[in-house]
Amino acid sequence: MSIKKDYDVIVVGAGSMGMAAGYYLSKQGVKTLLVDSFHPPHTNGSHHGDTRIIRHAYGEGREYVPFALRAQELWYELEKETHHKIFTKTGVLVFGPKGEAPFVAETMEAAKEHSLDVDLLEGSEINKRWPGVTVPENYNAIFEKNSGVLFSENCIRAYRELAEANGAKVLTYTPVEDFEIAEDFVKIQTAYGSFTASKLIVSMGAWNSKLLSKLNIEIPLQPYRQVVGFFECDEKKYSNTHGYPAFMVEVPTGIYYGFPSFGGCGLKIGYHTYGQKIDPDTINREFGIYPEDEGNIRKFLETYMPGATGELKSGDVCMYTKTPDEHFVIDLHPQFSNVAIAAGFSGHGFKFSSVVGETLSQLAVTGKTEHDISIFSINRPALKQKETI
């Protein structure tokens, strides 16, 4: 194959974060090469399954709110630039038992601190407003009106098309075999030969856990197998067209998340947990191989959304890549300021991929970013742990 060998920036891993970075680099006229082991968007990483929730009031920590709001701005901008559908404002409903749901409580505090437009609801109000939901009286909720659903594969598809239109090159089905780094020079080795640049962005998803060591970086990253299911439901209660929102629910058995039915696809639901530890190269991608793949989420639906317990229409398997504290890693390499790292998004990263891409592009071009990414430092104490939970 014939492809130029020297670039300003090479992006290794052209999934959620990397493809966004490639777009923002190419938009500035930066000569960019994106290299991926597959053909993004694809079904081998953490971005497939059609949809992802974007929340602004953030139960994982109110420090994320400005990052989430900037991500939303960028998603709106992307939608203006492409013919692909990027975002639908469904609203996001977060609920759980009052006084026993710290995720819900932090979501409410984040909304209050940042003056977000939300409704606070009691159990009976939840049941009345959304007849598809059945919750006890002692539950409360926060409904965030301006949040909603991102169409994840479309997001990556749009970023790729726009980046390529700007002159970026995307090299697919090309695993990176090795890296060579100096202060103002990087080289990657692939089956198609070597490629060089002055800057490098590494965003390899679950494969960060295996390959960052080649860059002399040791971060405790653990990939996990994650599943979602699509269930037949009462479309008049659970469809987007009838006003059903995306949701996050914290109950005694854990945290669940889901989406309204779009175009009859069924209600989509997942159990936000860290299940089987896996190797991304050998993960079993067959939904239903474990009884709990369907069992856990069906049991939740039977209790809280009984009109969505029809036949399983389909199921998907993807991956979470967890850090010990479940916060991201977005930073420069400790020894080489010409290398930026994005890793460990711990099952809640996709919504931020627009702003992460912007941040990575800024780090690559100027060595700094306008965004506060101190919580994502590669040098934070939590990353000194040898084992993940």
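Our numbering is plain: 1 for the first residue shown, then up by one each step along the chain.
Cβ coordinates are placed from backbone N, Cα and C, and glycine is handled just like the others.
Non-local neighbourhood of Gly13 (mutagenesis position): Val35, Asp36, Val202, Ser203, Met204, Gly205, Trp207, Asn208, each in the same chain, at least six residues away, with C-beta under 8 Å from its C-beta. Among the features that Swiss-Prot reports, FAD binding site is placed at 8-38.
For Gly13 to Ala, Swiss-Prot lists a mutagenesis experiment annotated as follows: Loss of activity. Look at Gly13 (mutagenesis position): DSSP puts it in coil.
Record note (Swiss-Prot), mutagenesis Gly15 to Ala: Loss of activity. The unchanged residue is displayed.
Of all the Cβ atoms in the protein chains shown, 32 others lie within 10 Å of the Cβ of Met17 (mutagenesis position). According to Swiss-Prot, the mutagenesis experiment Met17 to Gly carries the following note: Weak activity. Loss of activity; when associated with P-16.
What Swiss-Prot says about the mutagenesis result for Gly18 to Ala is this: Weak activity. Neighbour density for Gly18 (mutagenesis position): within 10 A of its CB lie 28 other CB atoms from the protein chains shown. Secondary structure from DSSP puts Gly18 (mutagenesis position) in a helix.
Within 10 Å of the C-beta of Asp36 (mutagenesis position) we count 27 further C-beta atoms, all protein chains included. Under the DSSP three-state reduction, Asp36 (mutagenesis position) is assigned to coil, being neither helix nor strand. For the mutagenesis of Asp36 to Glu, Swiss-Prot gives this note: Almost no change in activity. The structure shown keeps the original residue.
Sequence-distant contacts of Cys265 (mutagenesis position), defined by Cβ-Cβ distance under 8 angstroms and a gap of at least six in the same chain, are Asp50, Phe230, Lys313. What Swiss-Prot notes for the published mutagenesis of Cys265 to Ala or Asp is this: Decrease in activity. Stabilizes SoxA against chemicals and metal ions.
Cys318 to Ser appears in Swiss-Prot as a published mutagenesis result, with the remark: Weak activity. Cβ neighbour count for Cys318 (mutagenesis position) (all protein chains, 10 Å cutoff from its Cβ): 22.
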- Cys318 (mutagenesis position) falls, by DSSP collapsed to helix, strand or coil, into strand
- Task: Would you pick out, from the binding-site residues Val12, Ala20, the residue whose Cβ has the largest number of other Cβ atoms within 10 Å?
- Result: Ala20
- Using C-alpha atoms only, work out the spacing between Ala20 (FAD binding site) and Cys318 (mutagenesis position) and round it to an integer in Å. 20
- Around Asp8 (FAD binding site), how many other CB atoms lie within 10 A of its CB? 16
- Query: How many whole Å apart are the CA atoms of Asp8 (FAD binding site) and Met17 (mutagenesis position)?
  - Reply: 18
